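Participant: What follows is a structure written as structure tokens; I'll ask about it next.
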Amino acid sequence: MMKTLLLFVGLLLTWESGQVLGDQTVSDNELQEMSNQGSKYVNKEIQNAVNGVKQIKTLIEKTNEERKTLLSNLEEAKKKKEDALNETRESETKLKELPGVCNETMMALWEECKPCLKQTCMKFYARVCRSGSGLVGRQLEEFLNQSSPFYFWMNGDRIDSLLENDRQQTHMLDVMQDHFSRASSIIDELFQDRFFTREPQDTYHYLPFSLPHRRPHFFFPKSRIVRSLMPFSPYEPLNFHAMFQPFLEMIHEAQQAMDIHFHSPAFQHPPTEFIREGDDDRTVCREIRHNSTGCLRMKDQCDKCREILSVDCSTNNPSQAKLRRELDESLQVAERLTRKYNELLKSYQWKMLNTSSLLEQLNEQFNWVSRLANLTQGEDQYYLRVTTVASHTSDSDVPSGVTEVVVKLFDSDPITVTVPVEVSRKNPKFMETVAEKALQEYRKKHREE
């Protein structure tokens with residue numbers, strides 16, 4: 001009985017020092033060397049993460065340059081579009097100031113046009129738009145009774161659509177510019193740090209075990225953020241998390257600034273294009289619900305409505321016919337330029353979305369390192385410390401020859417990884433395999449939280 005008890009105590013003691021059944025003792029020196037090698041691998045992965053951040057920084061800067069070029073094109077297109085709109089409004093004003101001609105002819109046609117237009121529009125709405133037909137019908141009746149054939153004759157609906165489109169486009173660009181400028185100032189501050197402009201020093205410095213435990217600065221020692229956050233001596237224990245946290249906070253702030261505008265009402269209903277028969281029904285439905293002007297798009301389906309558009313008043317007033325031609329020409333130019341502007345605006349929005357996506361990647365690259373660094377509260381010199389190595393025999397529950405290694409990443413909870421039989425403890429890749437699996441396990445756990 002006494003022999004059995006002594007044997008059990010001996011096994012416990014050897015377990016504490018790293019020895020396991022079926023294998024020779026793993027000495028403290030071996031555990032330290034394993035920790036040393038594993039820490040080198042973790043250090044390399046941190047360096048890779050930082051290099052990845054720098055690559056994303058380059059992409060963000062490239063995207064921003066493309067955005068600036070696109071914005072310049074937008075401003076040029078906006079000026080041309082507004083000039084065309086001004087010409088259209090001037091032609092419309094001149095046409096309205098002329099004494100009415102052909103009024104009797106147009107009024108007679110208008111009275112026959114209205115019932116057909118209403119019936120055609122309500123059939124379309126009931127079939128395609130479906131919701132709220134009763135309210136839309138009453139709204140349309142009022143709209144048609146208040147409209148004049150002259151408004152119809154000079155394409156007033158197209159002019160109104162242009163002006164509404166211009167208002168929405170201006171608002172959308174203002175919203176994007178406002179939020180991007182906020183994000184941009186944060187990004188600029190982030191990237192001005194010397195960490196992004198110089199190669200960082202090696203993050204891991206191997207010290208004799210007799211010296212005080214410490215870690216060197218991860219970022220360049222004279223970095224603005226390191227300098228402001230860590231005014232203490234470089235020989236004091238390093239607050240690793242404090243170096244990453246400002247970056248994460250700034251990235252999150254930039255993301256919030258970029259995300260706001262994509263959820264604003266302006267982006268839920270972007271400016272409409274000039275839709276002809278057979279085009280986007282959803283936009284027509286929205287216009288009908290908004291102010292009934294969408295129904296005027298269906299004028300080509302009613303004979304009497306088409307006749308109004310073809311009324312020729314040049315015999316009675318040649319100047320009116322001339323002004324109408326000028327109005328039609330300026331209207332076509334304004335519509336074409338507005339379509340072009342809308343395409344540029346969409347491209348600009350895609351650039352904004354791309355920047356937002358790159359910020360998400362930037363956050364992902366920094367986040368796992370920061371979360372890992374957040375665990376670093378002690379003065380242990382190792383990024384990865386090996387606490388137990390167990391090589392299993394055929395008597396254990398684990399397959400024979402497999403090695404179980406328990407490690408800690410900084411001050412994390414212990415992580416157990418298994419190393420296959422073909423990678424023995426003497427294999428140079430042994431600790432690289434252990435560290436790689438430990439980081440994978442850590443990242444997996446982090447994603448699941």
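These residue numbers are counts, starting from 1, taken along the chain as shown.
Just so you know, glycine gets a Cβ as well, placed from its N, Cα and C.
For the mutagenesis of Asn86 to Gln, Swiss-Prot gives this note: Decreases molecular mass of beta chain; when associated with Q-103 and Q-145. The structure shown keeps the original residue. Per Swiss-Prot, mutagenesis Asn145 to Gln is noted as: Decreases molecular mass of beta chain; when associated with Q-86 and Q-103. Swiss-Prot lists Asn354 to Gln among its mutagenesis entries, and the accompanying note reads: Decreases molecular mass of alpha chain; when associated with Q-291 and Q-374. Decreases secretion; when associated with Q-291 and Q-374. Swiss-Prot gives this note for the published mutagenesis Asn374 to Gln: Decreases molecular mass of alpha chain; when associated with Q-291 and Q-354. Decreases secretion; when associated with Q-291 and Q-354.
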Participant: How many whole Å apart are the CA atoms of Asn354 (mutagenesis position) and Asn145 (mutagenesis position)?
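Facilitator: Their Cα atoms are separated by 48 Å.
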Participant: Taking the Cβ of Asn145 (mutagenesis position) as the centre, how many other Cβ atoms fall within a 10 Å radius?
Facilitator: 8
Participant: Mind telling me which of the mutagenesis positions Asn86, Asn354 has the densest Cβ neighbourhood, counting other Cβ atoms within 10 Å?
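Facilitator: Compared across Asn86, Asn354, the most Cβ atoms within 10 Å surround Asn354.
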